[in-house]
Amino acid sequence: MEDFVRQCFNPMIVELAEKAMKEYGEDLKIETNKFAAICTHLEVCFMYSDFHFIDEQGESIVVELGDPNALLKHRFEIIEGRDRTIAWTVINSICNTTGAEKPKFLPDLYDYKKNRFIEIGVTRREVHIYYLEKANKIKSEKTHIHIFSFTGEEMATKADYTLDEESRARIKTRLFTIRQEMASRGLWDSFVSPREAKRQLKKDLKSQEQCASLPTKVSRQTSPALKILEPMWMDSNRTATLRASFLKCPKK
């Protein structure tokens, strides 16, 4: 799973996921499913923000090619992926500027158009079950919840999906692709089922023990070049390092 994650996600997303797990004292070598889940969640958050701006009239617009003459403001402030201290500083600044109620838990985004914090969820289970779990944890009507699944389903607070259909379809397509790529490598079942994941981990550890005493032959063959997909972020100093092209999983 770790190899899959490193091949299929943008290196900056992988780096952010590594930092997040380290911050909570989790070992990505063991918690490989969580590693994959964090990377997926980060990517969805960034895709949610992609191309969405507020024009001079205060209207929400979608711009994919960027007009250097347009005075545009990012519609969404990305909070997910930031250091916790910085994230809370950003939230405090937003609340002081907009008058928004400060959330008890770190949300993922802030929507400047609708003036609300957003909690993004990506689930391997039923969307309504995960939605209820999120709502029960947050316990705030001020934070908007939007849940996506790997099967193309989604659920949002008061059926308000925030984004246009095309933007949401882009996210759903990416999640479905991740699911297909995992399935083709025999990783999907363990990603969905914790019991299967534990069984697979024990199997891998046993296999490593059996191979430890065998002679090792070093391969000089280089890894296949990763193909670059269409960039999903526009030029901006705020998230420049994160707007590199997404990487396509190399086929085995």
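In case you wondered, yes, glycine gets a Cβ from its N, Cα and C as well.
Every position carries its original residue.
Quick look at what Swiss-Prot lists:
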- GLU80: active site (ACT_SITE)
- ASP108: active site (ACT_SITE)
- GLU2 to Ala or Pro: Lower shutoff activity than WT (MUTAGEN)
- GLU2 to Asp or Asn: Slightly reduced shutoff activity (MUTAGEN)
- LEU28 to Pro: Drastic loss of shutoff activity (MUTAGEN)
- LEU65 to Ser: Drastic loss of shutoff activity (MUTAGEN)
Query raised in the report: Based on Cα coordinates, which of the following recorded positions are within 10 Å of GLU2 (mutagenesis position): LEU28, GLU80, ASP108?
Result: LEU28
Requested in this report: For the recorded positions GLU2, LEU28, GLU80, ASP108, work out the Cβ neighbour count at 10 Å and name the residue with the minimum.
Outcome: GLU2
Query raised in the report: Expressed to the nearest Å, what is the distance separating ASP108 (active site) and LEU28 (mutagenesis position) at their Cα atoms?
Result: 22
Report summary line: Per DSSP (helix/strand/coil reduction), GLU2 (mutagenesis position) sits in helix
Query raised in the report: How long is the line from the C-alpha of LEU28 (mutagenesis position) to the C-alpha of GLU80 (active site), rounded to the nearest angstrom?
Result: 19
